[in-house]
Amino acid sequence: MLFKQQAWLRQKLLVLGSLAVGSLLYLVARVGSLDRLQPICPIEGRLGGARTQAEFPLRALQFKRGLLHEFRKGNASKEQVRLHDLVQQLPKAIIIGVRKGGTRALLEMLNLHPAVVKASQEIHFFDNDENYGKGIEWYRKKMPFSYPQQITIEKSPAYFITEEVPERIYKMNSSIKLLIIVREPTTRAISDYTQVLEGKERKNKTYYKFEKLAIDPNTCEVNTKYKAVRTSIYTKHLERWLKYFPIEQFHVVDGDRLITEPLPELQLVEKFLNLPPRISQYNLYFNATRGFYCLRFNIIFNKCLAGSKGRIHPEVDPSVITKLRKFFHPFNQKFYQITGRTLNWP
């Protein structure tokens, strides 16, 4: 009887030991892959924090990919927040636009960087009078938890075209960094139309064809009252921003290139934000089914953008496309001149 009990005990210990070793190997593989993918950047010199790299180890990235999510959902106690030195910071950079330029893709890709924490939702603080009236503390409380050495980034594409926004952001932080992601103006306008059209179709509502909206039927000229066209006149909106911020505080991201060659564009943004280069080609892989790049955080966690990305655009009369591109051309040239970035749009 004693022999049987000892044999049973040895068997149980063997099973438990195997499970423990397996769990340990899994943990080592996971943490090792995270460290290899995104080693923590030496951010103490960049943002003036007191921590050294030794004091700011892999745990920051682990929290960023896991526990920070719990804090974001409000599942953390005040003691946990205090224990991990977590704070809700005002953004040090904002993606201000442009709608249908790739703002969501840019935000998600920048979130690959271990020193970046993104606001998950569009907050619409500066463009919405009701939200703005709630005050800056309300806005800060909408931000995700982060370490003091990390930077928070939010995006609300309506900011770029809303008249009151530049002054409001200036009053919050006159030295903030501003990201503008743009696409070829005619393509962006058609994408804008496509999103609205899809919403109408879901509600079984009829909607005019793009050609009828973009071209004034009375004059046969481009209809600048149509919002999708007006939004694509980038230089008109940028000039309003330049009344408050110098051009050095803006960085233009090529949204068309971000689709086909994301890494070079992300590296330019890292440089603009004074971030050490941490996003690599390993973080980005092409999904042939979806037709665009997806994100690889580590060997376990991958992420593709929502299915609404990469919508099929409707066929548009080539003569209308030609007319629109001719209309946008002088505005594009001025945009290149102001920003110092030539995008070679047709």
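Every residue number used here counts from 1 along the chain in the order it is shown.
Just so it is clear, glycine is given a Cβ too, placed from its N, Cα and C backbone atoms.
In sequence order, P157, A158, F160, I161, R188, D192, T231 constitute the residues six or more apart from R99 (mutagenesis position) in its chain with CB-CB distances below 8 Å. Quoted from Swiss-Prot, the note attached to the mutagenesis of R99 to A states: Reduces enzyme activity by over 99%.
Non-local neighbourhood of K100 (3'-phosphoadenylyl sulfate binding site): P157, R183, R188, S191, D192, Q195, each in the same chain, at least six residues away, with C-beta under 8 Å from its C-beta. Positions annotated as 3'-phosphoadenylyl sulfate binding site by Swiss-Prot, on the basis of similarity to another entry: K100, G101, G102, T103, R104, R183, S191, Y293, K309, G310, R311, I312, H313.
Quoted from Swiss-Prot for the published mutagenesis R104 to A: Reduces enzyme activity by 93%,. Other C-beta atoms found within 10 angstroms of the C-beta of R104 (mutagenesis position) number 18, with every protein chain shown included.
Per Swiss-Prot, substrate binding site is recorded for E122, I123, H124, F125, F126, D127, N128, K155, S156, P157, A158, Y226, K227, and the stated evidence type is similarity to another entry. In the shown protein chains, 16 other C-beta atoms lie within 10 A of the C-beta of N128 (substrate binding site).
Under its mutagenesis entries, Swiss-Prot includes K155 to A with the note: Reduces enzyme activity by over 99%. In this view, K155 (mutagenesis position) is surrounded by 24 other Cβ atoms within 10 Å of its Cβ, with every protein chain counted. For the recorded site, K155 (mutagenesis position), the DSSP three-state label reads strand.
The Cβ of Q195 (mutagenesis position) has 13 neighbouring Cβ atoms from other residues within 10 Å, across all protein chains displayed. In the three-state DSSP scheme, Q195 (mutagenesis position) is classed as helix. Swiss-Prot lists Q195 to A among its mutagenesis entries, and the accompanying note reads: Reduces enzyme activity by over 99%.
The mutagenesis experiment K309 to A is recorded by Swiss-Prot, whose note states: Loss of enzyme activity.
Under its mutagenesis annotations, Swiss-Prot gives R311 to A the following note: Reduces enzyme activity by 98%.
In sequence order, I190, S191, T194 make up the list of same-chain residues 6 or more apart from H313 (3'-phosphoadenylyl sulfate binding site) whose Cβ falls under 8 Å from its Cβ. Ranking the binding-site residues S156, S191 by how many Cβ atoms sit within 10 Å of each one's Cβ puts S156 at the top. Of all the recorded positions in the list G102, R104, K155, the shortest Cα-Cα distance to H124 (substrate binding site) is found for K155. Mapped onto three states, the DSSP output places R104 (mutagenesis position) in helix.
Pairwise Cα distances among E122, I123, H124, F125, F126, D127, N128, K155, S156, P157, A158, Y226, K227, the recorded substrate-binding residues, top out at 25 Å. When secondary structure is read from DSSP and collapsed to three states, K227 (substrate binding site) falls in the helix class.
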